[in-house]
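Undergrad: For reference, the structure I am asking about is given below.
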Amino acid sequence: MSFRAARLSMRNRRNDTLDSTRTLYSSASRSTDLSYSESDLVNFIQANFKKRECVFFTKDSKATENVCKCGYAQSQHMEGTQINQSEKWNYKKHTKEFPTDAFGDIQFETLGKKGKYIRLSCDTDAEILYELLTQHWHLKTPNLVISVTGGAKNFALKPRMRKIFSRLIYIAQSKGAWILTGGTHYGLMKYIGEVVRDNTISRSSEENIVAIGIAAWGMVSNRDTLIRNCDAEGYFLAQYLMDDFTRDPLYILDNNHTHLLLVDNGCHGHPTVEAKLRNQLEKYISERTIQDSNYGGKIPIVCFAQGGGKETLKAINTSIKNKIPCVVVEGSGQIADVIASLVEVEDALTSSAVKEKLVRFLPRTVSRLPEEETESWIKWLKEILECSHLLTVIKMEEAGDEIVSNAISYALYKAFSTSEQDKDNWNGQLKLLLEWNQLDLANDEIFTNDRRWESADLQEVMFTALIKDRPKFVRLFLENGLNLRKFLTHDVLTELFSNHFSTLVYRNLQIAKNSYNDALLTFVWKLVANFRRGFRKEDRNGRDEMDIELHDVSPITRHPLQALFIWAILQNKKELSKVIWEQTRGCTLAALGASKLLKTLAKVKNDINAAGESEELANEYETRAVELFTECYSSDEDLAEQLLVYSCEAWGGSNCLELAVEATDQHFIAQPGVQNFLSKQWYGEISRDTKNWKIILCLFIIPLVGCGFVSFRKKPVDKHKKLLWYYVAFFTSPFVVFSWNVVFYIAFLLLFAYVLLMDFHSVPHPPELVLYSLVFVLFCDEVRQWYVNGVNYFTDLWNVMDTLGLFYFIAGIVFRLHSSNKSSLYSGRVIFCLDYIIFTLRLIHIFTVSRNLGPKIIMLQRMLIDVFFFLFLFAVWMVAFGVARQGILRQNEQRWRWIFRSVIYEPYLAMFGQVPSDVDGTTYDFAHCTFTGNESKPLCVELDEHNLPRFPEWITIPLVCIYMLSTNILLVNLLVAMFGYTVGTVQENNDQVWKFQRYFLVQEYCSRLNIPFPFIVFAYFYMVVKKCFKCCCKEKNMESSVCCFKNEDNETLAWEGVMKENYLVKINTKANDTSEEMRHRFRQLDTKLNDLKGLLKEIANKIK
């Protein structure tokens, strides 16, 4: 089957699944979207399903009362029943079929649970029964059927057996399987029902289990309550009482089964009547052909046997004859242990050997059996063991989480691979093992040296492995010849992103794109939206707009591996994404891109656990990027540095450094290789061995540059222009430009201070005019940065400070120009003074490059955030105290200025130790207040009839004490603790934080024009003129993308691929060494434990 056909087939199956409605009762919910009305369903059942009634009374000679051999008394027979005295009773001759009178919903009165039930003849056609289950009771077509048998009587559930049953139910739930049991509240069936109930309670209703019980109608206790009333119309609800205290030999029905099929052959008290119909139903299901089955177009069915006696033996025998594989639990006792022990016999199987095993495991049962029946048992066992390839044995003592799953999958695989029509169907066998995630079997049985696999043969199963998140199978297919690049066509990627991509992830991606306005996020969102082109979204105005499509699909067609990697990363497919990452080109860039995407998405996820998983995976990819780059750098520094600046359109045109910074991957930026690269950029052509003081000295004594005082990384090519080359290389170095800017900025601040303090006149003097020209140069530089960075310019706090400083300076000039007005001139000077503070604080940013001062500056920045939190808490305390104090002391103060002083200013000063003096009546000074409110004094406190302060001191003084205690001790110490935590956090990663912040300064000066201040202004004029000339001539830049097409890029990526393989080998070797070390430690512990046991025995013997 071609991949396109497989994909269309998967799409059809998905649509069929959406169109069908699953109806479950008891632990399953009933569907409300029925294709038939209740009356149609009743008509269908009455037309196709029958009950059986005995119409010939044959007296049972062994019975004491007048009872027929069918088990019913003569009075319980219908009117007109004939008397039969000579013939042997047979249900086919002596019973007659009538329309069934027992079907509908069954409600268990004890627990109030519901289920579906029907009474049907033992001769009912299996096809009609299957139609009832799937089309009328709306059960989804099973992906697997598990027929559980054994342990109907005297069954005691062991803890390990309960674990096996729990795993069996989990498999049924996860695989969409049907479980077939005896359906009674007795023995094995009772415990199966309880496990079904426990698993149903712990999971959502959409994942409920289908547990079908098939029991004999004549063995059901209280079955009269299941018969419909004569006047009942439509569907019937039967009220069934579970009477556990009844000593009746009959069984009660189990309340945890979802569907009950009650098989009737006209008898009462005759067990095993249902066996024939159950076998027919199992055979019909196993032979039914369905589309898209991973079992050769059939529904897989497996018999699960434990314990049991004769009926279990017959059930296993029938299953084996019908080519149904069987899983037997060794250690569960009785017939299961007999079969398990005989499977291990290597010699030819003799009757005596079989009988020996029967006597060993079933001594009482075999001793009571007639010889003929014993021979029948031996015959059945031999028939079973002739098809030993259909038997799979698991040991109850070794019951683990995967033992049941492995056993069922292995049983199905053996049955499938040994069948005549499917033994050469390698693709079908591989699908089966993929469905059950059996990698070892696939490795050992299918991918052998006997067969050569083509890439096209593995494409269908590869797609299944991707959507089922089977990373080990994906790796296996890649190792066996699958070409991932050829497999990832546009149709495949469209199918993955449109039908196997979480809508929630898509919404989170869209939220992140809108929130952070990030280039990579926008690119990835457009890429995903291009595949999900049928998706529509509604904008804020309520209008519909189509998804944005990528106009250039080349990033997708040229980089399908990166698109698949992004698909896996966005959905947090941890192990699968790692397998795909190993196949991509530009692994370092891909790892950093994954880290950035995951960290950004984690910020917008509402689920804390999901956000934590994304953060954890992001950190893993950062670690991979660090380790891989370290491997590359240790091999070749120059090529490793080329990797840092390599960009790819599949990641929005970003390079490794940009993605690492945007993802805040400080560990990567702090790597020696990255820092050495930044240092090369920082010093330019100047050798890094040159001392900084030499470079700074050359700024003041320029001729030293050409005298060999400063060393350079390389020698000039043209000897005649050697001196010119030295000067150009020196003054274009970012470090020299930075140093010159520092000198210039300090000179600018000194000039600014001189003008403010000594030379500020009504008419500007030359120093002030020089100051204006220097600020103009700063203004031009900020305009250039804004033009280059766009909106991102204002994301940097220092840029905001620069803009604010320039804005204040312009405002100061505006006031300064009105020199005729003294007040305006003074206002201008005040604004200049405030602006000087901003420009001076801006000096802090320059020294972030210092290894010693840089971390301290970062601490200051983070402590400012702590101060804002502190001020919020302090404001609550301050306003509460200030309003209460003012209201207690004074009445109807109308002056806002004094209200502000009393409510805000004075409580604020109290935090610094200035205790309010107006809360103590004994020391209150009326000379410093006013009663009229007209003077520049605070309002006096309210007086009583004796002209004494009215306020109660027993309130005001304790109030001040509590306020001082809360602010000066509690809040201030809280702030100190916050500062301590912040400093400690930065101190722990002192080196990383500084190196990360250093990157921004290096990039800032590397992106600037390499011309010292203030001469750079001429370059700005030249750039403006050039831009205007281009606009007038309407020149267009038609350069096309050359991503990954340059020879140097291909060589670098090929070399990185080799380094990646070395890195992966080291990881695997390290993991193997760790495992070996653990095994060695366990062996040492085992030896020590044995020595201790021996020592304890010696001590015990001495005591005796």
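Quick reminder: no glycine exception, Cβ is built from N, Cα and C everywhere.
Since we're looking at a predicted model, the values are computed, not measured.
Straight out of Swiss-Prot:
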- E782, Q785, N799, D802: Ca(2+) binding site (BINDING)
- N799 to A: Abolishes ion channel activity activation by icilin. Does not affect ion channel activity activation by menthol or cooling agent-10 (MUTAGEN)
- N821 to Q: No effect on glycosylation or ability to form functional channels (MUTAGEN)
- N934 to Q: Abolishes glycosylation (MUTAGEN)
- H946 to N: No effect on glycosylation or channel activity (MUTAGEN)
- K995 to Q: Decreases in sensitivity to PI(4,5)P2 (MUTAGEN)
- R998 to Q: Decreases in sensitivity to PI(4,5)P2. Insensitive to icilin (MUTAGEN)
- L1089 to P: Abolishes multimerization and channel activity. Reduces cell surface expression (MUTAGEN)
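A description of the local structural setting of each listed feature is requested, covering burial, neighbours and distances.
TA: For N799 (mutagenesis position), the same-chain residues 6+ apart in sequence whose C-beta sits under 8 angstroms from its C-beta are E782, Q785, W786, Y793. DSSP assigns N799 (mutagenesis position) to a helix in the three-state reduction.
In this structure, N821 (mutagenesis position) belongs to neither helix nor strand by DSSP; it is coil. Listed in sequence order, the same-chain residues six or more apart from N821 (mutagenesis position) with CB atoms under 8 A from its CB number zero; the list is none.
In the three-state DSSP assignment, the secondary structure recorded for K995 (mutagenesis position) is helix.
Around R998 (mutagenesis position), the C-beta neighbours below 8 angstroms that are at least 6 residues distant in the chain are Q675, L678, T848, V849, G854.
Other C-beta atoms found within 10 angstroms of the C-beta of L1089 (mutagenesis position) number 10, with every protein chain shown included.
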Undergrad: List the other residues in this chain whose Cβ sits within 8 Å of the Cβ centroid of the Ca(2+) site residues E782, Q785, N799, D802, in sequence order.
TA: D781, W786, Y793, D796, W798, T803
Undergrad: Tell me the Cα distance separating L1089 (mutagenesis position) from D802 (Ca(2+) binding site), rounded to the nearest angstrom.
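TA: Each residue's Cα considered, D802 (Ca(2+) binding site) and L1089 (mutagenesis position) end up 72 Å apart.
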Undergrad: Hey, what's the Cβ neighbour count for K995 (mutagenesis position) at 10 Å?
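TA: Excluding its own Cβ, K995 (mutagenesis position) sees 21 Cβ atoms within 10 Å.
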Undergrad: Provide, as an integer number of angstrom, the distance between the C-alpha atoms of K995 (mutagenesis position) and L1089 (mutagenesis position).
TA: 51
Undergrad: Determine the Cβ neighbour count for D802 (Ca(2+) binding site): the number of other Cβ atoms within 10 Å of its Cβ.
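TA: Result for D802 (Ca(2+) binding site): 22 neighbouring Cβ atoms inside 10 Å.
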Undergrad: So if I draw a 10 Å sphere around the Cβ of Q785 (Ca(2+) binding site), how many other Cβ atoms end up inside it?
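TA: The answer is 16 other Cβ atoms.
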Undergrad: For L1089 (mutagenesis position), what is the secondary structure by DSSP, using just helix, strand and coil?
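TA: Assignment for L1089 (mutagenesis position) reads helix.
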Undergrad: What does DSSP call Q785 (Ca(2+) binding site) in the simple three-state scheme?
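TA: Looking at the DSSP assignment, Q785 (Ca(2+) binding site) belongs to a helix.
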